[in-house]
Amino acid sequence: MPKVSEDHLAARRRQILDGARRCFAEYGYDKATVRRLEQAIGMSRGAIFHHFRDKDALFFALAREDTERMAAVASREGLIGVMRDMLAAPDQFDWLATRLEIARKLRNDPDFSRGWAERSAELAAATTDRLRRQKQANRVRDDVPSDVLRCYLDLVLDGLLARLASGEDPQRLAAVLDLVENSVRRS
């Protein structure tokens, strides 16, 4: 059997992830069946699951990519910066509109819940660290505990995703983010 190059494997993996992102965005997590994933990706289930153990692993790979990117932005610009990136390029985050399905699955599937918690920890850590640095620099309110501020920003993120998914005007949402940012800044 001919040896497949690392570049070829990486390109196939990228094709799988890009197709899966589109499929999850269009159908949501639960309705993104293996057949729909095959159609969106343009590969057989054997080819897809050669690279990813199962649908959860594929979904978590997307979550890992986005979490790493979001954590890097959150470290530099805070969670508000992440949300501004989402408004600037909503098509890059449209699959995250599945968060309502994810919330239900988190309550009912312990394995999924553990996997999701692992993927979310990096973004939470970056946000917490950014808030700590901003408090030390006297830029963020000190009358509210950091964990409460992070929870507040997480709630705003969830709402932003829901509004983007329902077609809300990104400019209006940007104005809301200005309000949120001012609410956490030190006066």
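Placement of Cβ uses the backbone N, Cα and C atoms for every residue, glycine included.
Just the original residues are modelled here, none of the noted substitutions.
When pLDDT is averaged over the domain 'HTH tetR-type' (10-70), the result is 92. If you look up Swiss-Prot, you'll see 10-70 marked as domain 'HTH tetR-type'.
Where Swiss-Prot documents Arg45 to Ala as a mutagenesis experiment, the accompanying text is: Cannot bind DNA; when associated with A-50 and A-55. For Arg45 (mutagenesis position), the same-chain residues 6+ apart in sequence whose C-beta sits under 8 angstroms from its C-beta are Val34, Leu37, Glu38.
The Cβ of His50 (mutagenesis position) lies under 8 Å from the Cβ of no residue that sits 6+ residues away along the same chain. In Swiss-Prot, the entry for mutagenesis His50 to Ala states: Cannot bind DNA; when associated with A-45 and A-55. The structure shown retains the original residue.
Under the three-state DSSP scheme, Lys55 (mutagenesis position) falls in the helix class. Record note (Swiss-Prot) on the mutagenesis of Lys55 to Ala: Cannot bind DNA; when associated with A-45 and A-50.
In the domain 'HTH tetR-type' (10-70), helix, strand and coil residues by DSSP number 53 helix, 0 strand, 8 coil. The Cβ of Lys55 (mutagenesis position) lies under 8 Å from the Cβ of Ala32, Val34, Leu37, each of which sits 6+ residues away along the same chain.
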